[in-house]
Amino acid sequence: MSCPPTPNPPFRPPSHTRVLRTPPLPPWVCLNSKSLSTGVGGQKNQLREASMENGERKKLSSTLSDGDHKEENKLKQGIPQDLSSSPKLDRYKIARQLTEKAIKERKIFSIYGHYPVIRATLRRKGWVEKKFNFFPKALQNLGSEDKSAETKENQEIALERFDDIHDVMSRLVKNEIPYLLWTIKRDVVDYHSLTCDQMLNHYGKTASFTTKIGLCLNMRSLPWYVQANPNTFFPRCYGLCTESEKQEFLDDFRRTVAASILKWVVLHQNYCSKVKGKSKKEEAKNSDPSPKKDPENPDLKLPSLSGQVVDTACKVCQAYLGQLEHEDIDVSEASTEALSEEEWNDLTQQYYLLVHGNASITDSKSYFAQCQALLSKISSVNPQTEIDGIRNIWIIKPAAKSRGRDIVCMDRVENILSLVAADSQTTKDNKWVVQKYIETPMLIYDTKFDIRQWFLVTDWNPLTIWFYKESYLRFSTQRFSLDKLDSAIHLCNNSIQRRLKNDKERSPLLPCHNMWTSTRFQEYLQKRGRGGTWGSIIYPSMKRAVTNAMRVAQDHVEARKNSFELYGADFILGRDFKPWLIEINSSPTMHPSTPVTAQLCAQVQEDTIKVVVDRKLDRNCDIGNFELLWRQPAVELPPFNGSDLCVEGISVKKAKKQMPPIASVGLSESLLDAPPKVRSARALMETVIRPPRTTVRQDWKREEAKVLSTTWSMPVMDAEVRGRAKPIYAFEVNDYQHVDNKSHKSGYTRVQSSKVPGVTLTSAQHPALFAQTMKPTQMTSSPPPTASGNHRDSSPFCPIVFEELWLHPNSQRRPSSCILQSRAQGWIRGIP
């Protein structure tokens with residue numbers, strides 16, 4: 001909307017009046033660049049009237065200093081060069097032009113979360129932000145770090161300049177559809193309502209590899225998808241909320257106990273051979289067979305274990321080796337000599353004394369060769385033998401939490417099972433997972449570290465993975481030691497370490513912010529003669545681990561075209577520089593907490609935009625430090641056409657069951673022995689004949705109902721007698737048979753006795769029911785028994801034949817009482 005030139009002359013304040021800098025113009029005010037004039041003292045002042053969209057008018061003035069280029073540079077941010085080079089610009093006119101161009105090119109984006117780098121990168125590329133209407137419900141599910149970042153983001157938005165050109169452009173696109181959504185969680189948006197043109201930085205159903213329990217279960221299925229062994233790059237893991245998983249973990253713990261005893265013997269002898277001639281604890285165990293004394297308490301004798309412990313451990317390891325080499329396939333379970341529960345408990349307790357109680361094994365030197373040979377065979381078939389160590393430490397993690405929350409390390413099986421049992425009654429299944437702790441990690445200056453490696457998935461069919469060339473290391477604040485199982489020593493998560501102070505005994509060569517870039521790490525390896533290790537072992541192994549994890553999870557993810565997601569994988573290096581995959585994180589933190597993350601996190605976000613946005617228009621564009629890791633051939637899905645589906649053949653006709661003739665039901669004798677007392681003949685009929693209440697209801701809108709023909713012997717009384725008398729009647733039931741359907745008649749229900757043609761029972765209550773003329777049936781009526789009361793002895797006692805029953809098509813009411821249900825899909829209804 002254009003505004004006419006202001007007729008008022010430029011305002012010049014008196015010399016003694018200080019020029020005030022008034023607030024900038026709101027976005028709905030139109031400016032006229034012709035009204036700018038040069039004021040006193042080299043300052044530009046203006047006073048104009050501008051029409052607003054709602055009809056209001058305001059008088060605003062703005063003053064710009066000739067030497068103040070900060071505001072001008074801020075204005076030019078995100079503006080093409082051809083527009084920003086002009087000295088006389090209407091910022092709101094530029095905002096409208098840029099907005100119209102962005103709408104035409106579908107460059108509208110929305111951000112939920114603290115992602116200033118993504119916002120600035122998209123703005124430089126001509127994208128316009130539509131302010132995201134976030135949901136408080138989604139904010140409740142965020143962690144404390146996410147909430148603080150979101151609060152900071154909201155404060156930054158609130159403190160923005162009101163006349164910021166990007167804020168103006170955001171108001172202009174408030175009714176437009178964003179074509180790029182960048183959120184901290186997928187549930188923030190309605191995932192299934194997105195159009196195919198909208199990009200989202202998340203996929204659905206990624207819990208199969210972004211949660212600890214999902215990755216644990218998926219890695220077991222890896223051999224079905226890839227010719228690879230998950231035990232070569234993923235430490236074995238178990239869920240602790242199912243009995244089968246608990247038993248598998250218990251068996252693994254016990255096997256590790258046996259292998260640790262053998263390792264103790266080998267390590268003890270190797271250590272003794274290096275310290276010959278020195279008075280050491282391990283040397284004295286073999287030189288002096290007598291029980292050793294504690295150096296801190298000489299009067300306390302340390303326990304000494306017999307060689308039977310080593311024999312039992314060798315027996316267990318030999319059986320385990322046979323399982324790994326598949327020698328137990330043709331052997332029955334009854335023939336195997338497994339340890340009893342009591343023997344397992346005894347072996348475990350002796351192991352605790354050996355490792356934690358500083359006990360020794362008598363004559364352990366004689367078992368050295370046997371233990372070394374057996375361990376060598378196990379190592380050749382079990383790639384995790386080296387990382388197991390001798391302490392048998394396991395790390396217990398919540399199944400679906402992140403940032404190191406509630407993670408503990410334990411080395412006693414009873415403590416692990418007790419932790420799960422105490423929490424199993426109030427939690428869902430698979431809340432806890434237990435994973436073998438890497439007891440022999442690579443250390444830098446006696447300090448443990450892990451590696452955060454990014455990778456990007458842009459499609460699941462075909463699976464397309466981009467691997468980032470840069471990564472960073474996270475150090476612990478404490479020196480590494482297995483004597484203490486504190487999280488500060490064994491967990492390198494920045495969310496945990498940032499709350500702790502660096503240990504004074506830690507090497508001063510480590511950075512105070514506890515992070516290195518991968519480039520700095522390569523320099524460290526180069527100085528120690530291991531410069532080629534990164535390119536030959538570490539980097540390729542991390543690539544293979546990520547590729548295998550994504551290929552096995554491909555069938556579980558809810559794939560969506562035009563979506564992408566950036567993940568963060570955590571690795572720990574062993575002593576042999578082999579990386580071990582620990583977990584994969586969705587929505588990895590991009591908070592610039594250290595100088596390292598401030599550099600790399602901003603860099604990886606900018607490069608992500610290059611891959612997912614720029615590469616759509618130019619396949620040869622710059623993609624930063626990303627490299628294509630894996631792209632499989634696309635799997636063509638067969639088209640679905642329901643019209644081609646048909647079934648040919650002849651249907652099987654179900655044979656009709658023939659109704660056998662039913663003989664006379666002898667109810668007369670039983671009724672005569674104990675005749676019921678009823679008020680009327682109708683009540684008598686309903687009491688004796690009607691089916692149970694659970695009978696399936698018949699569809700009363702059918703055009704006709706097939707019924708049975710039967711004969712009932714009953715007295716016919718006058719109306720005055722039926723209302724008040726309480727006689728006892730005999731009721732005779734005779735043979736009945738199927739009758740063919742007759743022609744349809746309309747009228748009232750009419751039932752007439754063949755022997756008493758003058759007596760007619762008419763139901764005016766149900767006019768839709770009617771019957772044909774009854775056929776007489778030859779039979780002998782049973783006389784009623786003598787009874788006291790007002791019963792008339794002269795009452796006629798004659799049979800009434802119910803021949804056929806018809807149902808009117810327009811009938812909306814059903815008869816009152818059901819007398820008999822036939823097997824020929826028909827009903828006989830009583831007379832009310």
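Cβ atoms are placed via backbone N, Cα and C, with glycine included.
Those substitutions? Not in this structure, it's all original residues.
Under mutagenesis, Swiss-Prot gives K93 to E with this note: Decreased monoglycylation activity; when associated with E-96. According to Swiss-Prot, the experimentally introduced change R96 to E is described as follows: Decreased monoglycylation activity; when associated with E-93. As a published mutagenesis entry, K104 to E appears in Swiss-Prot alongside the note: Decreased monoglycylation activity; when associated with E-106. Here the residue is the original one, but Swiss-Prot notes a mutagenesis experiment at this spot, R106 to E: Decreased monoglycylation activity; when associated with E-104. Here the residue is the original one, while Swiss-Prot reports the published mutagenesis K185 to E with the comment Decreased monoglycylation activity. Quoting Swiss-Prot on the mutagenesis of K205 to E: Decreased monoglycylation activity. The annotation domain 'TTL' is assigned in Swiss-Prot to 271-624 on the grounds of sequence analysis. According to Swiss-Prot, the mutagenesis experiment D328 to N carries the annotation: Decreased monoglycylation activity; when associated with N-330. For the mutagenesis of D330 to N, Swiss-Prot gives this note: Decreased monoglycylation activity; when associated with N-328. The structure shown keeps the original residue. Swiss-Prot lists R403 with the feature protein binding site. Annotation comment: Swiss-Prot describes D570, E583 as Mg(2+) 1 binding site. If you look up Swiss-Prot, you'll see E583, N585 marked as Mg(2+) 2 binding site.
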Secondary structure at R106 (mutagenesis position), reduced by DSSP to three states: coil
Reduced DSSP assignment, K205 (mutagenesis position): coil
Secondary-structure category, per DSSP, in which K185 (mutagenesis position) falls: coil
Nearest of the binding-site residues (D570, E583, N585) to R96 (mutagenesis position) - Cα to Cα: N585
Whole-number Å value for how far N585 (Mg(2+) 2 binding site) lies from D570 (Mg(2+) 1 binding site) (Cα to Cα): 8
Among K185, K205 [mutagenesis positions], residue with fewest other Cβ within 10 Å: K205
Count of other CB atoms lying within 10 Å of the CB belonging to K93 (mutagenesis position): 14
Under 8 Å by Cβ from R106 (mutagenesis position), counting only residues of that chain that are 6 or more apart: Y179, D197
Candidate with sparsest Cβ neighbourhood (10 Å radius) among R96, K104, the listed mutagenesis positions: K104
Set of same-chain residues at least 6 away whose C-beta sits under 8 angstroms from E583 (Mg(2+) 1 binding site): K212, L215, A569, D570
Residue pair K185 (mutagenesis position), K205 (mutagenesis position) - Cα distance, angstrom, rounded: 12
K93 (mutagenesis position) and K205 (mutagenesis position), Cα-Cα, nearest whole angstrom: 45
C-alpha spacing of K93 (mutagenesis position) relative to K104 (mutagenesis position), in angstrom: 17
Integer mean pLDDT for the domain 'TTL' (271-624): 86
C-alpha spacing of N585 (Mg(2+) 2 binding site) relative to K93 (mutagenesis position), in angstrom: 44
